[in-house]
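A.B. asks: According to Swiss-Prot, the record shows the following:
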type: MUTAGEN; residues: Tyr139 to Phe; note: Reduced induction of apoptosis; when associated with F-153; F-166; F-177; F-201 and F-210
type: MUTAGEN; residues: Tyr153 to Phe; note: Reduced induction of apoptosis; when associated with F-139; F-166; F-177; F-201 and F-210
type: MUTAGEN; residues: Tyr166 to Phe; note: Reduced induction of apoptosis; when associated with F-139; F-153; F-177; F-201 and F-210
type: MUTAGEN; residues: Tyr177 to Phe; note: Reduced induction of apoptosis; when associated with F-139; F-153; F-166; F-201 and F-210
type: MUTAGEN; residues: Tyr201 to Phe; note: Reduced induction of apoptosis; when associated with F-139; F-153; F-166; F-177 and F-210
type: MUTAGEN; residues: Tyr210 to Phe; note: Reduced induction of apoptosis; when associated with F-139; F-153; F-166; F-177 and F-201
Amino acid sequence: MVMSQGTYTFLTCFAGFWLIWGLIVLLCCFCSFLRRRLKRRQEERLREQNLRALELEPLELEGSLAGSPPGLAPPQPPPHRSRLEAPAHAHSHPHVHVHPLLHHGPAQPHAHAHPHPHHHALPHPPPTHLSVPPRPWSYPRQAESDMSKPPCYEEAVLMAEPPPPYSEVLTDTRGLYRKIVTPFLSRRDSAEKQEQPPPSYKPLFLDRGYTSALHLPSAPRPAPPCPALCLQADRGRRVFPSWTDSELSSREPLEHGAWRLPVSIPLFGRTTAV
């Protein structure tokens, strides 16, 4: 069977295309293999350097605790010790300076003529730039979290007295979580709160009718002007008292007036909680 010129050309182009494509794929695979090998070598070098640094850190720490660290100048002696040594040397070798007019005896040799063999000058303090850098474990502890901010989820989980869940705050119908004096209660406050009997949440003056709480004026009085009315409302307490524990314990008898109601109306609201 004899192939025509067109068929031969087509097969040649087809085979050449796939050969070139295969060479390109092989070249890409070889390049990726080289890159991975170089990256592995770099990781091994970094791992060796980290291991050496970890091995040298205990030696440097021991040197700083025992004496001078390797490669650095000896540590500076404490100042109070040098101050104590100076008076001792002064007492052992007093420098007597007698005025020539008051001196009557024979001339005494100078005190510096025969210095003590063990008396040496104090070593100079090393420069500050050669001091040992602080270690990560020697850094001061971070300041405590700000108590005025709500805790994050991790802190709330680890707390001994975690805040109430968000579902409980949403389903609260008495407004207990609307007024928070402090963000976190201490153990003492919680113990005192447990010792106190729970307040009875019942409306006030329900045993009597509403007519007994309403005092109608015997004679009609003119209505106060608007500014006086606003000032009176501002000076007074809240129109609707809340159902918080702190206010129930110190609740006073309900004041009767035009702006007071005989029954406390709870206010619903949402607060941020975990």
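In case you wondered, yes, glycine gets a Cβ from its N, Cα and C as well.
In this structure the noted substitutions are not present, so the sites keep their original residues.
Locate each feature and note its surroundings.
C.D. replies: Of all Cβ atoms in the protein chains displayed, 8 besides its own lie within 10 Å of the Cβ of Tyr153 (mutagenesis position).
Taking all protein chains in view, 13 other C-beta atoms sit within 10 angstroms of the C-beta of Tyr166 (mutagenesis position).
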